[in-house]
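Swiss-Prot annotations:
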BINDING   H108, H112, E189  Zn(2+) binding site
MUTAGEN   E111 to F  Expected to abolish catalytic activity
ACT_SITE  E111  active site, proton acceptor
MUTAGEN   H112 to Q  Abolishes catalytic activity. Decreases substrate binding affinity
BINDING   L359, V360, G361, G362, Q363  substrate binding site
MUTAGEN   V360 to S  Strongly reduced catalytic activity. Strongly reduced stimulation of activity by ATP
BINDING   R429, D895, K896, P897, K898, K899, L900, S901  ATP binding site
MUTAGEN   K899 to A  Greatly decreased activation by polyphosphate anions, and deficient in activation by small peptides; when associated with A-898 and A-901
Amino acid sequence: MRNGLVWLLHPALPSTLHSILGARPPPVKRLCGFPKQIYSTMNNPAIQRIEDHIVKSPEDKREYRGLELANGIKVLLISDPTTDKSSAALDVHIGSLSDPPNIPGLSHFCEHMLFLGTKKYPKENEYSQFLSEHAGSSNAFTSGEHTNYYFDVSHEHLEGALDRFAQFFLCPLFDASCKDREVNAVDSEHEKNVMNDAWRLFQLEKATGNPKHPFSKFGTGNKYTLETRPNQEGIDVREELLKFHSTYYSSNLMAICVLGRESLDDLTNLVVKLFSEVENKNVPLPEFPEHPFQEEHLKQLYKIVPIKDIRNLYVTFPIPDLQQYYKSNPGHYLGHLIGHEGPGSLLSELKSKGWVNTLVGGQKEGARGFMFFIINVDLTEEGLLHVEDIILHMFQYIQKLRAEGPQEWVFQECKDLNAVAFRFKDKERPRGYTSKIAGKLHYYPLNGVLTAEYLLEEFRPDLIDMVLDKLRPENVRVAIVSKSFEGKTDRTEQWYGTQYKQEAIPEDVIQKWQNADLNGKFKLPTKNEFIPTNFEILALEKDATPYPALIKDTAMSKLWFKQDDKFFLPKACLNFEFFSPFAYVDPLHCNMAYLYLELLKDSLNEYAYAAELAGLSYDLQNTIYGMYLSVKGYNDKQPILLKKITEKMATFEIDKKRFEIIKEAYMRSLNNFRAEQPHQHAMYYLRLLMTEVAWTKDELKEALDDVTLPRLKAFIPQLLSRLHIEALLHGNITKQAALGVMQMVEDTLIEHAHTKPLLPSQLVRYREVQLPDRGWFVYQRRNEVHNNCGIEIYYQTDMQSTSENMFLELFCQIISEPCFNTLRTKEQLGYIVFSGPRRANGIQGLRFIIQSEKPPHYLESRVEAFLITMEKAIEDMTEEAFQKHIQALAIRRLDKPKKLSAECAKYWGEIISQQYNYDRDNIEVAYLKTLSKDDIIKFYKEMLAVDAPRRHKVSVHVLAREMDSCPVVGEFPSQNDINLSEAPPLPQPEVIHNMTEFKRGLPLFPLVKPHINFMAAKL
């Protein structure tokens, strides 16, 4: 993979997480021309410059304008008359690299605090409540150089939201009581990351460079850095927050992006009105001209012990900041070649030796002044013994690039691919789009901000050679991550406790790498045959339907077809479910289905990589019902890739060496589940408890030893012997072509695997356990790795139907913001606090998910206390407030998909759940608008109140690593201080000791009836 892994080694810090479940022919450049009228804004002294020539894609119907305000804020305005949601983002070009040395995490803490009250809007949840009532949401993140705040809201309420948002940058309160509470949220956020290998490796990389360089700082912060130590040293953190904000939150370091239905003139006036008062303190842009890795930090080897059983090799070179060369992007060119996965590539050779499975190569962001070039691979057991040889191969490939010299045709191909990607770019969700653009405005001229990261302009062999010259053995840093180093390390990283050992790489090894010769196995990539050439948008057929239509229904297959009538891009989504009773019949078969598809994807990788580069990707997974295949992207060459995958499926020959390697990697991934987050464990156990048939990780591990090569070889024809295929073909494709695609898939399977249809009785889905009225069950487990508890509380309500769906969703809409405000902001139970619907197997209910240092039975009591307060809140709610919630939910539900793949995913969800309610949003919103407050109170009293006659509750308590035991229920009188609402006394729950016995004693719900009459659905 080229140019990647920025997340793995450079995670940003997202905050205020309301939801946890929470990178041809060039295009014709279209310019947004000057409007005919002279704006009233032209002579506005608050505006220094207006830029109306914003280069955009020819397919982009939105209007853009750039502004530079007199106070130095850069602005991009986007007028989109069709948008359901408006959005805005502000990016401050300051991050954790600018933290005071004695208060690590201050910039991140400042980001948290800005959400909690301003002079104009002092109520601490004013902003989040306003957004929640108007179908909005918000978030923010802090990285080394940026603090990025963003929100979305229903399009009518942009001004109200933007006014509240602007106050963050004008006059935040930094209220002392909020500060004392919110430090716990930051601490909980850090605690969540402490045992996460990505965060640990990122901090270790920072810690092993120049300790005086800002890069070495600890960016998240925790209670020790933001409260305990400052208190000991007599530092007032509130004063430091005020000082940090008044020093660095300067308009000359800010960039804003606003998207709304309003005209560009109206958006201009809005931004000028709200942001021209932000003070310009003329803060110099932080720059870091010295690289954190100097000579003494090079030619070093780091042996690192991970938390999970992973084996990775990270090879890093310090390189200069290439940002200014974005029009030629030499790092992209080298990443494209070094990270290539086709025949003759570095990865191809390392895989054939049995040393690695995956490779990522390319430039990685540092900060203004420095960057890195990385080549990262995962290691097989054999690969761990050949690290020196793997790195020698890397230098042989780099030597090949030097010997061949920069190739203009390779640059041209990258340029063409990027140009096609820009021309046919999917529309993005407003919130993500504004956040991304606000960050880019600091780096690129206003008129080129949309194109800068796509359109390559000049081939600069001199720059390619310059970067290539940095990729030498004398500049290398090597990190090996493996459990095999346990007990053999002598250093501990300060903030995460990572165990590691540092050694100088011996000079004879450096010499060996310097003498790397040319390896005849290495070849430059050949011309990419998957680059699309036909971009014709097919005319809508006369019988085109607004929703997927069933155009084929036989014993072998059901084919749903929908010609795109919204996005008009040369793309399609082809989704297939291959239903087989053999895929999940027991843990052994589940393992074999998984390994078959992993081996299949592994063998297809060289072929399919070129397609992926050309914007055509596929996904292949085993499911509890069989196999899922999707092919997405440009429709031009789609059938070629699909045919290759289907033929390979039906004629697959397993390579013995790859079988052993992939089986071993699978065993490690099963073992590594123990190190997942406590809240993820809670969700996993609940799924096992509630689903009729579900195999545990332990059962899969136990059965994996029985998977032998002969057994797997015998399983594949059995799996393919009888199938039922259900498909959705959606996009720039005709009905005739769709029927042809389906026929090709069937013919290939029949010809090569002699596939026959399944019996209708074999097509039944799994069902959900039905809890008894007034029943409350608790299941307890311990997480061996994390020192936090996790809980999922599930109130099962009923089968899915239009009415039940709306009762539940409206209740969830009403409690969502108060839940976050009460349990996270005020009570500080933890960083992860979530409430919302849970749906599985056609059954649904309300769920709460919390991760906390507090014990699970305490979290349970606080959720119950919160629910009681919500009963009163709903009873006291005005009709106007109630209607706001109905409106907010309606807007959320009717928010149109922004791209073909999102619309397709929605329809596919209806197909795999076998509900087929393609017009669900309109049908359910129409019902929603008939609901009254009394309906919701009745729903609560019948289903959710402590004494509700039809209350059905399951709680999963995941204990922290250091807790031996914990009561399942308890009273907490000492905790009930004046600020806490009283928790109700709870009955003694039934403790689940054995999952199988629990399920055996309870009935199952029936399956939901499909919404569609299949005879009528056929065209």
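Any Cβ shown, glycine's included, is placed from N, Cα and C.
Where Swiss-Prot records a feature, it is marked here on the structure.
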residue: H108; record: Zn(2+) binding site; Cβ within 10 Å: 28
residue: H112; record: mutagenesis position; Cβ within 10 Å: 26
residue: E189; record: Zn(2+) binding site; Cβ within 10 Å: 22
residue: L359; record: substrate binding site; Cβ within 10 Å: 25
residue: V360; record: mutagenesis position; Cβ within 10 Å: 23
residue: Q363; record: substrate binding site; Cβ within 10 Å: 25
residue: R429; record: ATP binding site; Cβ within 10 Å: 16
residue: K896; record: ATP binding site; Cβ within 10 Å: 13
residue: K898; record: ATP binding site; Cβ within 10 Å: 20
residue: S901; record: ATP binding site; Cβ within 10 Å: 20
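G361 (substrate binding site) sits 28 Å from S901 (ATP binding site), taking the Cα positions as reference.
Its Cβ taken as reference, E111 (mutagenesis position) is surrounded by 24 other Cβ atoms within 10 Å in the chains shown. Taking only the Cα positions, the spacing between D895 (ATP binding site) and H112 (mutagenesis position) is 28 angstrom. Residues R429, D895, K896, P897, K898, K899, L900, S901 make up the record's ATP site, and a Cβ search at 8 Å around their centroid adds D426, K427, A902, E903 from the same chain. Ranked by Cα separation from E111 (mutagenesis position), the binding-site residues E189, L359, K896, P897 are led by E189. Comparing Cβ neighbour counts within 10 Å across the binding-site residues G361, G362, P897, the minimum falls on P897. In this structure the alpha carbons, written CA, of K898 (ATP binding site) and H108 (Zn(2+) binding site) are 31 Å apart. Distance from the CA of P897 (ATP binding site) to the CA of H112 (mutagenesis position) is 30 Å. Among the binding-site residues E189, P897, L900, not one has a Cα within 10 Å of the Cα of Q363 (substrate binding site). On a Cα basis, E189 (Zn(2+) binding site) lies 32 Å away from K899 (mutagenesis position).
Distances between the Cα of H108 (Zn(2+) binding site) and those of the binding-site residues L359, G362, K896, L900 are shortest for G362. On its own chain, L900 (ATP binding site) has D426, D564, K566, F567, L569, K571, A572, C573, H730, G731 as residues at least 6 apart in sequence with a Cβ closer than 8 Å to its own Cβ. Distance from the CA of S901 (ATP binding site) to the CA of L359 (substrate binding site) is 27 Å.
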